[in-house]
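Per Swiss-Prot, the features are:
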ACT_SITE  C187  active site, nucleophile
BINDING   C116, C119, C162, C165  Zn(2+) binding site
DOMAIN    77-198  domain 'MsrB'
MUTAGEN   C134 to S or T  Increases activity 2-fold. Abolishes reduction by thioredoxin h
Amino acid sequence: MAFNIITPGRVYSATSLTFVSTIKAAFVKPPLASPSRRNLLRFSSSPLSFPSLRRGFHGGRIVAMGSSAPESVNKPEEEWRAILSPEQFRILRQKGTEYPGTGEYNKVFDDGIYCCAGCGTPLYKSTTKFDSGCGWPAFFDGLPGAITRTPDPDGRRIEITCAACGGHLGHVFKGEGFPTPTDERHCVNSISLKFTPENPTL
């Protein structure tokens, strides 16, 4: 195939110009897409999604909390007796109850996370705590997977325990008419909890 050289000052027909333009387009490579444009094309077919993270405060540091049950903490009762105070052991391990109105966290409504006093597992967010007037800390919901519910042998109440170590927290009551999203009251012993403020004082 022969090609004519276009020179200035010469008049060409529309057919000749069209032919030359077609040949030029066939041999000129289009510019490569920039990296940012390639990324846009790659991900534009489906929306981006990111896994949601739950965060809590545990031992002065932020920890992620998923929806699955926490890792089990198994200790012999002799070891629990050695690391807990006598009153903590009586309530957490022997399912006792503190006197109403005497608990450290009954009237505390600061922002933060309530963890198990035995093993440190995050249990409740402060945003779920409310004043029920019952004399014990009250929450309308626990963190996902953190609380185990077990009916008492008499069937009249439902015990709540730490899902990680089995420490006794208290009982949960439903249908009492409190204006909460769940209509539940987790009645928890203060001594079963350890509160970590969201913004601890330096």
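Just so it is clear, glycine is given a Cβ too, placed from its N, Cα and C backbone atoms.
Using a 10 Å Cα-Cα cut-off from C134 (mutagenesis position), none of the binding-site residues among C116, C119, C162, C165 qualify.
Note: the Zn(2+) site is recorded as C116, C119, C162, C165; in the same chain, V73, L92, A117, G118, G120, T121, L123, A163, A164, G166, G167 also have Cβ atoms within 8 Å of that site's Cβ centroid. DSSP assigns C116 (Zn(2+) binding site) to a strand. Taken together, the residues in the domain 'MsrB' (77-198) have a mean pLDDT of 97 on the 0 to 100 scale. For C162 (Zn(2+) binding site), the same-chain residues lying six or more positions away in sequence with a CB closer than 8 A to its CB are C116, G118, C119, T121, L123, A146, I147, T148, L169, S192. Within the same chain, residues at least 6 positions away in sequence whose Cβ sits under 8 Å from that of the residue listed as 'active site, nucleophile' are S132, C134, W136, P137, A138, G170, H171, V172, F173.
Taking the binding-site residues C116, C119 in turn and counting surrounding C-beta atoms within 10 angstroms, the largest count is reached at C116. Cβ neighbours of C165 (Zn(2+) binding site) (same chain, under 8 Å, six or more residues apart in sequence): S72, V73, N74, K75, C116, G118, C119, T121.
Under DSSP, the residues of the domain 'MsrB' (77-198) split into helix, strand and coil as follows: 21 helix, 40 strand, 61 coil.
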